[in-house]
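Here is what Swiss-Prot records for this protein:
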MUTAGEN   Tyr467 to Phe  No loss of autophosphorylation
MUTAGEN   Tyr491 to Phe  No loss of autophosphorylation
MUTAGEN   Lys540 to Met  Loss of autophosphorylation
MUTAGEN   Tyr569 to Phe  Loss of autophosphorylation
MUTAGEN   Tyr636 to Phe  No loss of autophosphorylation
Amino acid sequence: MTEKVKQHAAPVTGSDEIDIGRLVGTVIEARWWVIGITTVFALCAVVYTFFATPIYSADALVQIEQNSGNSLVQDIGSALANKPPASDAEIQLIRSRLVLGKTVDDLDLDIAVSKNTFPIFGAGWDRLMGRQNETVKVTTFNRPKEMADQVFTLNVLDNKNYTLSSDGGFSARGQAGQMLKKEGVTLMVEAIHASPGSEFTVTKYSTLGMINQLQNSLTVTENGKDAGVLSLTYTGEDREQIRDILNSIARNYQEQNIERKSAEASKSLAFLAQQLPEVRSRLDVAENKLNAFRQDKDSVDLPLEAKAVLDSMVNIDAQLNELTFKEAEISKLYTKVHPAYRTLLEKRQALEDEKAKLNGRVTAMPKTQQEIVRLTRDVESGQQVYMQLLNKEQELKITEASTVGDVRIVDPAITQPGVLKPKKGLIILGAIILGLMLSIVGVLLRSLFNRGIESPQVLEEHGISVYASIPLSEWQKARDSVKTIKGIKRYKQSQLLAVGNPTDLAIEAIRSLRTSLHFAMMQAQNNVLMMTGVSPSIGKTFVCANLAAVISQTNKRVLLIDCDMRKGYTHELLGTNNVNGLSEILIGQGDITTAAKPTSIAKFDLIPRGQVPPNPSELLMSERFAELVNWASKNYDLVLIDTPPILAVTDAAIVGRHVGTTLMVARYAVNTLKEVETSLSRFEQNGIPVKGVILNSIFRRASAYQDYGYYEYEYKSDAK
């Protein structure tokens, strides 16, 4: 014979310390849960990336040039130094209602046409099937105020015809390319690119609402510090539409800049257009008066001296008119205390003084000459003013036409080839990480709040005797059937381990229990042993049946009574029928002396549970059950009673009054210390002493590997 002993041990950590090894071990034990939850998250992310609406991005580049300085007062020589425009102000201007509102009007963005698809997944499915390009182009859509809250649906009949209806009862039939007018509703469909039967929802948004949407999707940033170059980015679902929108925004921004720069010239032209007819009218009146005076005085000629005075006066009036224009320009730049403004005023005063002197010389002339000089001066001054206005008008027209503004579109809008979002790789990776984190946290929390007994030492430290520690049988586990009921796993043995694999370590542990029971029951009042459990599905029936089998192998007559009249299945495990079982005996339908049924194991008999009664607890309290126990105790060397869990029903507390020894089964890493203590407390309240606890299904846990040590034994025959 050969014997092998393997010991795995590690130091015990303090209870107040964070045991990293235990945490890692707990995660390793629940690795399939972690992998499963992580896989579910990853699959959800993959499905999302397939069905999520792709968002595209278009960008354009705009340069804000320095002011070219096209002022009409450049000849003054004291203009301010040119500076680049403030980028922040220009960014706000691009995002203003002035610019975006014109884009909404130009592209009819206040009219939205969306295809009706299955919620959530419909649009994604259409993209996968290649039907995402079905559209209906609507350029005009208006409805009365009383229909503002109604939903309008456009149903495609073919590539030319359609019907328009609303949830308010409106219905009409239209044709592409023709204006539909009915009951105050006007609709212009330019083109239909959709299969017959397709439905679209036509919505009319407010201009302000669409401007807000444009502002949310538009991003304007400055490239560099005070570089004067702005980058415009617009995001959306339609590749072509976002490009057109961004081009329209850039173009409208440029146009408003030009309009702003030429606004001064435009206002001056409007003023001149108003003044020129009046000046021309006054000139005509002056010419008529001069001609009439000459005809009346027979064409009086002026002497050379008077003519020189007249020329000087006309010249001074022309200079005064020119100064008037210059003063209008310079007053926009400076105050009257500025040197340039003061120089102009001094020049005007000098001309006024000179004009006053000339008027004095005219006064000294004869009356006829005075009148002819005055009339001639009015005509010539009027002619000069009129010509100055005409010249100024031409200059302003040239200025207006030559205004290019400060904005230049460097790069027109173009849609980037890739998808901006969703980022499939990042989403899937993030889902995997999230699933991994949540599953690990869930496993650790479950382990923290539901920590089962992981060592016999835990029970012994609290004064609870451990009669046996039965290891988990991999052989039995492979043959067990498992059902999950309300989240709880129900294990059911299909073959007795003591018969199928008698050398299993679990059977060796049960044989050790058999030896311990021999001494434990020496002082008992009878030879009846009750086996109960803390909770369901902990292997109580497994321990009880195999214990009965190994005891019967010592040439002792053993009777196993299945008192679990609700869920007992020992008759299936031992291969007997369930006829005339315990429930029939207790209600008087069966004979006690013939109730025991032999099993395939010698000296091992069984009383099955019988048919499920409506009142198992009441039957166990009957005198009939006491008679059965007394008869069994007299006719067998050992009587084992398999009872339901004490925390589930009270059957064990009733049966315990008839037995001499009671043992309780707890499952390793499943039942908690609190559950064991509560179970013992219930037996104590009913006056039933419990000899000890059997810790069942012990296995080497990754989380407990380093705590109390783990032993593996092999003891087999030598190979020959």
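Glycine is no exception: its Cβ is also placed from the backbone N, Cα and C atoms.
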Euclidean distance between Cα atoms of Lys540 (mutagenesis position) and Tyr636 (mutagenesis position), Å:
22
Rounded to an integer, what is the Cα-Cα distance in Å between Tyr569 (mutagenesis position) and Lys540 (mutagenesis position)?
12
Around Lys540 (mutagenesis position), how many other CB atoms lie within 10 A of its CB?
26
Within 10 angstroms of the C-beta of Tyr636 (mutagenesis position), what count of other C-beta atoms is obtained when all protein chains are considered?
21
Write down the Cα-Cα distance for Tyr467 (mutagenesis position) and Lys540 (mutagenesis position), rounded and given in Å.
14
Could you check what DSSP calls Tyr569 (mutagenesis position) once collapsed to helix, strand or coil?
coil
